[in-house]
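Reviewing the structure listed below.
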Amino acid sequence: MSKTAVKDSATEKTKLSESEQHYFNSYDHYGIHEEMLQDTVRTLSYRNAIIQNKDLFKDKIVLDVGCGTGILSMFAAKHGAKHVIGVDMSSIIEMAKELVELNGFSDKITLLRGKLEDVHLPFPKVDIIISEWMGYFLLYESMMDTVLYARDHYLVEGGLIFPDKCSIHLAGLEDSQYKDEKLNYWQDVYGFDYSPFVPLVLHEPIVDTVERNNVNTTSDKLIEFDLNTVKISDLAFKSNFKLTAKRQDMINGIVTWFDIVFPAPKGKRPVEFSTGPHAPYTHWKQTIFYFPDDLDAETGDTIEGELVCSPNEKNNRDLNIKISYKFESNGIDGNSRSRKNEGSYLMH
């Protein structure tokens with residue numbers, strides 16, 4: 001294969017659902033790619049993982065799922081891959097073609113436009129899959145489904161997936177001022193009662209940066225996925241958690257984040273990164289779920305709960321999330337401060 005080739009899309013966009021069209025169109029503009037490229041935690045982690053495993057990439061066929069501007073494809077080609085196939089549905093792949101040619105990788109990288117399920121790969125099997133598929137709360141936009149499709153249809157037995165391990169974590173947080181501002185605003189809007197908006201506001205998780213000192217409980221690992229073995233059905237999950245208050249404080253909700261781990265040569269520490277409040281900033285930030293009530297916690301009080309996550313029935317790239325919890329408080333007035341409640345949320 002001697003020429004980078006982007007032909008007409010293998011997928012006819014007009015035949016996609018409106019939500020699918022909106023999703024792919026959102027990646028047409030350079031701005032979203034600029035934000036991802038400038039996320040050095042994200043981009044350098046991929047580069048460093050490829051460099052650490054350059055012996056494994058040498059002379060291998062690599063599939064880049066959702067290649068965007070082609071940065072991961074070029075990392076792989078630069079560090080020894082025999083050939084890289086980049087697949088993307090959005091029009092940004094036209095720019096990727098220009099970038100690949102400009103940087104001298106036309107003979108090593110083939111770009112295909114379309115959904116992975118629709119394109120025809122120039123090789124029957126690949127040795128390595130690379131993909132930056134993660135969304136907010138890890139699973140939002142459900143691109144992991146496509147990576148698993150690539151694994152099941154194209155990856156050789158014993159092939160590698162970069163990254164291959166991921167986990168979702170959560171902790172309690174104090175965020176009274178911001179929560180009050182968001183909710184109290186609707187009590188008096190230019191002299192009118194707009195309080196019916198309050199449940200709608202609570203129903204929507206917030207993606208934002210949480211300061212480390214706002215986290216006021218222990219953390220817990222909600223779930224872990226191994227991309228070598230996980231099934232699409234596993235991505236709809238139910239998981240229990242337990243958190244313990246680390247100080248006397250209000251607990252207004254939970255903050256969630258995810259951790260990522262790449263394969264590593266035997267005896268080497270793997271490249272990994274976290275998107276939590278304790279870690280350097282990433283464009284994924286954190287995802288906040290406000291509780292229906294505020295918990296008045298003393299040191300050692302506990303929250304035990306269950307989080308249920310599933311694709312939304314109208315748009316499977318959105319997520320339905322339900323959090324039920326039991327807050328048990330100690331002390332003289334512990335009974336009056338204890339709570340049992342649940343909240344339902346939609347990430348869209």
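Numbers here mean position along the shown chain, with the first residue as 1.
Heads up, the Cβ atoms here are built off N, Cα and C, so glycines get one too.
Heads up, this one's the original sequence, none of the swaps are in it.
Under mutagenesis, Swiss-Prot gives Glu18 to Val with this note: Cold-sensitive; reduces catalytic activity more than 20-fold at 14 degrees Celsius.
Per Swiss-Prot, the feature domain 'SAM-dependent MTase PRMT-type' maps to 20-322; the stated evidence is sequence analysis.
The S-adenosyl-L-methionine binding site annotation in Swiss-Prot covers His33, Arg42, Gly66, Asp88, Glu117 and rests on similarity to another entry. Counting every protein chain shown, the number of other Cβ atoms lying within 10 Å of the Cβ of Asp88 (S-adenosyl-L-methionine binding site) is 27. Under the three-state DSSP scheme, Asp88 (S-adenosyl-L-methionine binding site) falls in the strand class.
Taken residue by residue with DSSP, Gly68 (mutagenesis position) is part of neither helix nor strand, so it is coil. Quoted from Swiss-Prot, the note attached to the mutagenesis of Gly68 to Arg states: Abolishes catalytic activity.
Around the Cβ of Gly68 (mutagenesis position), the number of neighbouring Cβ atoms within 10 Å comes to 21. One mutagenesis experiment named in Swiss-Prot is Gly68 to Ala, and its note says Reduces catalytic activity between 5- to 25-fold.
Here Swiss-Prot flags Glu132 (among others) as active site, drawing on similarity to another entry. Sequence-distant neighbours of Glu132 (active site) (same chain, 6+ residues apart, CB-CB distance under 8 A): Met36, Arg42, Tyr46, Gly66, Gly68, Leu72.
Residues or ranges marked as active site in Swiss-Prot (evidence: similarity to another entry): Glu141 (among others). Of all Cβ atoms in the protein chains displayed, 18 besides its own lie within 10 Å of the Cβ of Glu141 (active site). Glu141 (active site) falls within neither a helix nor a strand when secondary structure is assigned with DSSP, and so counts as coil.
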Rounded distance in angstrom between the Cα atoms of Glu117 (S-adenosyl-L-methionine binding site) and Glu141 (active site): 17
